[in-house]
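Reading through the structure tokens given below for one structure.
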Amino acid sequence: MDRKVLMLAVILFALAVRFQNFGEIFDSGIYYTGYDSYYHMRLVEVMVKESFRPDYDYYINYPFGLKITWPPLFDYILAFPGMLFGFHSSEIFAVFLPVILGVLSVVLICLTALQIVNNQTFALISAFIYAAAPVAVWKTVLGQADHHALVIFLFLLSAYLLLKDGVWKILAGLPMLFMALAWLGSPIYGALLAFSALVHFDRKALRLVAASYLIPAISFVLYPPVGISFFGLAAFLFVGSVVKGYEDRFRNATIYYIALSLATVLIIYFIPLPHFEFVKGGINYIFGANIYLPTISEARSLQIFEIISASGYIYFIFALISVLFFRNRFVLSMFFLSFILALMQLRFTEVLVVPSALLSAYLVSLVLERLEYPVFEKADEEEKSRRRKRKDRKVKQKNAEVEWKDHAVVAAFLVILAIPCIVVAVVPFDLTEDWKEALEWMRTSLEEQNYLNPYEKPEYSVMSWWDYGNWILYVSKKAVVCNNFQAGAVDAAKFFTAKSEDEAIKIAKKRGVRYVVTADEITMKDANNTKFPAIMRIAGYNVDLMTEGEILNFFNHTVLYRLHMENAENLTHFRLVKEFGDVKIFEVVGS
């Protein structure tokens, strides 16, 4: 069968699984997947309609506001169609861009696999496994207008170019530069590629890789910590190329060099050097040394079962087994390092799935060979045939044996193994009908604010838990106390866990709160699906030492309970103004 047809089938599969929730997204408007997407669109709306990208926003962390520090590339990409054709075009483009990037990433996996093994069947299997991996789907699903899809695409493009010969290695620095302009954490993925390159390449190739890292170091002009990090990685690789020259005399020279480099980083971490505080910040980020990170689902550590499920279930197990047979040190190094990252924070499974797909595809290929479905053997024979410039009759006869039914059986085998992946990859839309109605009501019924001017402090704010902050900001066009950036989260947590109305109203006055929004999932209404323990943790309570019964008893004495469960009937300064199923809106009165 024509490999182009099979690749097209993989692409169509990747599109299909990523087009979930189409009806929810285009439901009487345009909605997005997740939470962070909404703040990106808030920035894009200001950029398109007001012709500037704000570096400060009074509509979050009200009334203090918050500085916008992350790189702007992704926002400018989303805003570009709007600058030409109006904001509505950016709204639509933002819905489909992650899917486009996801499909391109699938193609890059295929090309990378070809670069590593030079076998089309192996490459197609790699692409299919990556296309089905739950975490790869979640990051590139329809409406997921967040920077992750772009970062992963650029990471894959960098890896692919590094694996090519000659000057292509230097060009790998270009996608790394774009990655640096899209995510402040880009040096983490740059380091992952650098360590993998050091282990895999010889000294000559390593010098080209080192040169490529000077390109993203240019980002120093806009983001000095990022630029310095990439320059440090370039130096690390250049010195590594020198060390490689001594491997004939000192067998483990590279290993000692890596150990020495890690020790140097640790020294920088523990010694208070003002100019290198970003190193400490980066390490703390990786290890999740932050009060907020343990309360974020994707930032949890040591989630081994979730790592397995997010990376492909049985396919991830295949990857672990394949480590015993696979010989490409670039892929093996990337797998082990990204696995360590994923153990530190679950979010890094987005990069772990890359080597995992390649490794599992290799084991699947070996199994197919044992079942007399030619994969590597067929490629070898075809190569010999091309060299002889004539078709060997035996090869031709063997190729003819691989008919449609054989391909169909193999495809069915791969799909059956991928069923758990597909089931997990399809997730309910975050924004329920109750929330859509509540957000639209707030947009049209509450006092209007000058939403498009983030530099002007509005008259009031809306208190909610941080998960809903960006929804309220973008859809309802109202200022919020806290959103997914965690600023304001402590006050929000203390407000909801307050044991007296007086305590809650003091926080409300401090934060200029006029309305409060609650939902079932932040209460203890369903103990198996609740955000309340996370709220308690942010408020300063040690939830780990409490039983479920103690947490429930604590909840029953909070202002959140008296608001959401009792509809504020026994409160003086709050009254229920509107209810939309699971979502309730209260007004602060007499404050």
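Using N, Cα and C of the backbone, Cβ positions are placed for all residues, glycine too.
If you check Swiss-Prot, you get these features:
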BINDING   Asp36, Asp146, His148  Mn(2+) binding site
BINDING   His147, Arg347  glycophospholipid binding site
MUTAGEN   Glu521 to Gln  Reduces catalytic activity
MUTAGEN   Lys531 to Arg, Glu or Asp  Significantly reduces catalytic activity
MUTAGEN   Lys531 to Ala  Slightly reduces catalytic activity
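Here the features listed in Swiss-Prot are painted onto the structure.
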residue: Asp36; record: Mn(2+) binding site; Cβ within 10 Å: 18
residue: Asp146; record: Mn(2+) binding site; Cβ within 10 Å: 22
residue: His147; record: glycophospholipid binding site; Cβ within 10 Å: 23
residue: His148; record: Mn(2+) binding site; Cβ within 10 Å: 22
residue: Arg347; record: glycophospholipid binding site; Cβ within 10 Å: 21
residue: Glu521; record: mutagenesis position; Cβ within 10 Å: 17
residue: Lys531; record: mutagenesis position; Cβ within 10 Å: 17
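The DSSP secondary structure for Asp146 (Mn(2+) binding site) is coil. In this structure, the C-alpha atom of Glu521 (mutagenesis position) lies 19 angstrom from that of Asp36 (Mn(2+) binding site). Shown in sequence order, Gly34, Ser37, His40, Lys139, Gln144, Ala145, His147, Ala149 are the same-chain residues outside Asp36, Asp146, His148 whose Cβ sits within 8 Å of the Cβ centre of the Mn(2+) site. Taken residue by residue with DSSP, Asp36 (Mn(2+) binding site) is part of a helix. The two recorded residues, Asp36 (Mn(2+) binding site) and His147 (glycophospholipid binding site), have Cα atoms 9 Å apart.
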